[in-house]
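Taken from Swiss-Prot, the feature domain 'HTH marR-type' covers 4-140. One entry in Swiss-Prot concerns the mutagenesis experiment Ala67 to Thr. Its note says: Significantly reduces binding affinity to DNA, resulting in derepression of mdtRP transcription. Looking at Swiss-Prot, you'll find the mutagenesis Arg83 to Lys noted as follows: Significantly reduces binding affinity to DNA, resulting in derepression of mdtRP transcription.
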Amino acid sequence: MKSADQLMSDIQLSLQALFQKIQPEMLESMEKQGVTPAQLFVLASLKKHGSLKVSEIAERMEVKPSAVTLMADRLEQKNLIARTHNTKDRRVIDLSLTDEGDIKFEEVLAGRKAIMARYLSFLTEEEMLQAAHITAKLAQAAETDEKQNMKRGNG
């Protein structure tokens, strides 16, 4: 029987091999849709929260607001987002998805889902349930760890 250390090494190597294969496919899929990973992050944030200030997106992305402003320029040129003045402070600009932006976001997700479906088709239904449970647990652990690091001032 393998030791915990050997199992962790096996998992790490398998995940690395999987990500090295999937990542270029995901990037190519986004490129075909005319969206960069950073732009997808903005679209996803707006989809989830409805409307956000440039500063809020910058904080989530850990970049300067000027970087988000440039990205917003490109997304607005493509009619994927709309800018409006904040109702409480007219100096503040809020970003939101347009109908076209919502459609584009769903198209990008569909492309990513198709890639994942190809790989997940090798699993049985039981294995998919296990994989869903394990990855959700790992994602939750990562989020908890990130929040703890931020509280300690390490994030």
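Every residue gets a Cβ built from N, Cα and C, even glycine.
In this structure the noted substitutions are not present, so the sites keep their original residues.
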Take every residue in the domain 'HTH marR-type' (4-140), average their pLDDT values, and give the whole-number result. 95
Cα of Arg83 (mutagenesis position) to Cα of Ala67 (mutagenesis position), in Å and rounded, measures 15
Which residues in the same chain, at least 6 apart in sequence, have a Cβ under 8 Å from the Cβ of Ala67 (mutagenesis position)? Ala58, Met61
Tally the residues of the domain 'HTH marR-type' (4-140) by DSSP class, grouping H, G and I as helix, E and B as strand, and everything else as coil. 101 helix, 13 strand, 23 coil
Enter the number of other CB atoms within 10 angstroms of the CB of Arg83 (mutagenesis position). 14
